[in-house]
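Visitor: Once you've had a glance at the structure underneath, I'll fire off some questions.
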Amino acid sequence: NLFQFEKLIKKMTGKSGMLWYSAYGCYCGWGGQGRPKDATDRCCFVHDCCYGKVTGCNPKMDIYTYSVDNGNIVCGGTNPCKKQICECDRAAAICFRDNLKTYDSKTYWKYPKKNCKEESEPC
């Protein structure tokens, strides 16, 4: 669920998901359109696509099982749908970590959605 996603982001990046990723670029936060603006925004685009492939459960609400082993997120549990949600969140948190150096709050934090009008690329 979104609370767990926040925890995974904090674990991987040391940053608050709400404060860093809830209103960034064209895809980080609620909804998404246009083309991703940078590598961080692309993490959110891929995460949105990943959630879009989940069927049979609610990615934003359902609780999944995970652990952290030597700094690595390990998704667990027996429910394949919930495990898929965890894998989406895990991949995004790692993507955020790997792209911290190019995170550009001056340009893309609270980026106007009116600037996200390009045709979206397919997932």
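In case you wondered, yes, glycine gets a Cβ from its N, Cα and C as well.
Those substitutions? Not in this structure, it's all original residues.
Checked Swiss-Prot, it gives:
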type	residues	note
ACT_SITE	HIS47	active site
ACT_SITE	ASP89	active site
BINDING	TYR27, GLY29, GLY31, ASP48	Ca(2+) binding site
MUTAGEN	GLU6 to Arg	75% decrease in catalytic efficiency
MUTAGEN	LYS7 to Glu	95% decrease in catalytic efficiency. 500-fold decrease in catalytic efficiency; when associated with E-10
MUTAGEN	LYS10 to Glu	95% decrease in catalytic efficiency. 500-fold decrease in catalytic efficiency; when associated with E-7
MUTAGEN	LYS11 to Glu	75% decrease in catalytic efficiency
MUTAGEN	LYS15 to Glu	60% decrease in catalytic efficiency
MUTAGEN	LYS53 to Glu	No effect on catalytic efficiency
MUTAGEN	LYS60 to Glu	No effect on catalytic efficiency
Visitor: List the residues in the vicinity of the Ca(2+) site, defined as same-chain residues other than TYR27, GLY29, GLY31, ASP48 with C-beta within 8 angstroms of the site's C-beta centre.
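Guide: Along the chain, the qualifying residues are CYS26, CYS28, TRP30, GLY32, GLN33, CYS44, PHE45.
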Visitor: Find the shortest Cα-Cα separation between GLY31 (Ca(2+) binding site) and the recorded positions LYS15, LYS60, ASP89, and name the residue that gives it.
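Guide: Looking at Cα distances from GLY31 (Ca(2+) binding site), the smallest one goes to LYS60.
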Visitor: Under a criterion of Cβ-Cβ distance under 8 Å and sequence separation of at least 6, what residues of the same chain contact TYR27 (Ca(2+) binding site)?
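Guide: Once residues fewer than 6 apart are set aside, TYR27 (Ca(2+) binding site) is near PRO36, ASP41, ARG42, CYS44, PHE45, HIS47, ASP48.
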Visitor: Which of the three DSSP-derived classes (helix, strand, coil) applies to LYS53 (mutagenesis position)?
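Guide: Note: LYS53 (mutagenesis position) is coil by DSSP, not helix or strand.
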Visitor: Quick check: of the mutagenesis positions listed here (GLU6, LYS11, LYS53), which one has the Cα closest to that of GLY29 (Ca(2+) binding site)?
Guide: GLU6
